Amino acid sequence: MSETAKKVIVGMSGGVDSSVSAWLLQQQGYQVEGLFMKNWEEDDGEEYCTAAADLADAQAVCDKLGIELHTVNFAAEYWDNVFELFLAEYKAGRTPNPDILCNKEIKFKAFLEFAAEDLGADYIATGHYVRRADVDGKSRLLRGLDSNKDQSYFLYTLSHEQIAQSLFPVGELEKPQVRKIAEDLGLVTAKKKDSTGICFIGERKFREFLGRYLPAQPGKIITVDGDEIGEHQGLMYHTLGQRKGLGIGGTKEGTEEPWYVVDKDVENNILVVAQGHEHPRLMSVGLIAQQLHWVDREPFTGTMRCTVKTRYRQTDIPCTVKALDDDRIEVIFDEPVAAVTPGQSAVFYNGEVCLGGGIIEQRLPLPV
């Protein structure tokens, strides 16, 4: 069977990137079908970009391209493997990244297995802005060509085996090119805005949404000097480095500089703040990470020089990584970094290649 006659199942989200991915694969001669995943049972009404509207858009695109669209419900898997962990992390005072977990457990596990076993797929494809390259018999994950849209940060948990079974057609393009293709084809998704909500849950108001599942516990806001200057509505609504939504202005003694969250005392339900986005209490010289995933699946020992991102869209930070044991590493930055947040992911790179990453267990504060 020739490479180009192979069957690809495209994860159709109802967005422009997956729509154009399906068309690009058709142009490359693959046998293309779509799959729409429903991963959340609750419908919050028409004001949100609901699964029903997304499904209608996905169906319209598939009709236009002349391909079959399958649907599958992964709501149970999403609840058990993504959402419960997401809530547990917030409860513990950390700030998780559900999109990374969703890619790991749903898009590149449940979807990959379903496509291969139930639909006879040779490959799956998604609209992620990443690229793959085969080096020394292993598939590597590369940054997307469009540096503004690169999504490798969200896919660091993938193994080389999963990458080998996945295609990323728009990773070779820039976003404006993708929209232009969709417009030229007359696809309904051409001008649809990019989704920014929690993976699969949509554009709900975050505080309201989280409050349904975790009871909020108001508590004190104190400065780094120990002065009480306000009340927070729940630690879970705040993350390190956050400026908005604190409800405090300048103080009589302080400057007019804005306040930032510099620490969360979970045990005592206290939010600690300081003025200025470069306050020493916000800065870290490094971090400890755990729950490590390396794309090549080789255990990491010793030390290495590379770059790291501690959040999406951050400029790469040069660093030295040292193995502490099988599942923990110490990362020392070349220069102090602001707002390193436990629960988020640290993702490592060697040039264009995403090496893997782990969950930030603790930050190493700047000695004061």
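Note that Cβ sites are derived from N, Cα and C of the backbone, with glycine treated the same way.
According to DSSP, Gly15 (ATP binding site) is assigned to coil rather than to any helix or strand. The Cβ of Gly15 (ATP binding site) has 21 neighbouring Cβ atoms from other residues within 10 Å, across all protein chains displayed. As annotated by Swiss-Prot, ATP binding site applies to Gly11, Met12, Ser13, Gly14, Gly15, Val16, Asp17, Ser18, Met37, Gly127.
In Swiss-Prot, a mutagenesis experiment is listed as Met37 to Ala, annotated with the note Reduces activity by 60%. DSSP assigns Met37 (mutagenesis position) to a strand segment in the three-state reduction.
In Swiss-Prot, a mutagenesis experiment is listed as Asn97 to Ala, annotated with the note Loss of activity. Counting only same-chain residues at least 6 apart in sequence, those with a Cβ under 8 Å from the Cβ of Asn97 (mutagenesis position) are Phe154, Gly343, Gln344, Ser345.
DSSP assigns Asp99 (mutagenesis position) to a helix in the three-state reduction. Swiss-Prot lists Asp99 to Ala among its mutagenesis entries, and the accompanying note reads: Loss of activity.
The annotation active site, nucleophile is assigned in Swiss-Prot to Cys102.
In Swiss-Prot, a published mutagenesis experiment is listed as Cys199 to Ala, annotated Abolishes the incorporation of sulfur from the sulfur-relay system; loss of activity.
What Swiss-Prot records for Cys199 is active site, cysteine persulfide intermediate.
One mutagenesis experiment named in Swiss-Prot is Phe200 to Ala, and its note says Reduces activity by 60%.
All protein chains included, Thr239 (mutagenesis position) registers 17 other Cβ atoms within 10 Å of its own Cβ. In Swiss-Prot, a published mutagenesis experiment is listed as Thr239 to Ala, annotated Reduces activity by 50%.
Taking Cβ-Cβ distances under 8 Å and a sequence separation of 6 or more, the neighbours of Arg311 (mutagenesis position) in its chain are Ala339, Thr341, Gln344. The mutagenesis experiment Arg311 to Ala is recorded by Swiss-Prot, whose note states: Reduces activity by 75%.
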Review point. What's the most sparsely packed of the recorded positions Asp17, Asp99, counting other C-beta atoms within 10 A?
Key: Asp99
Review point. Which number gives the other C-beta atoms within 10 angstroms of the C-beta of Cys102 (active site, nucleophile), all protein chains shown included?
Key: 25
Check your understanding: Rounded to the nearest angstrom, how far is the Cα of Met37 (mutagenesis position) from the Cα of Asp17 (ATP binding site)?
Key -> 15
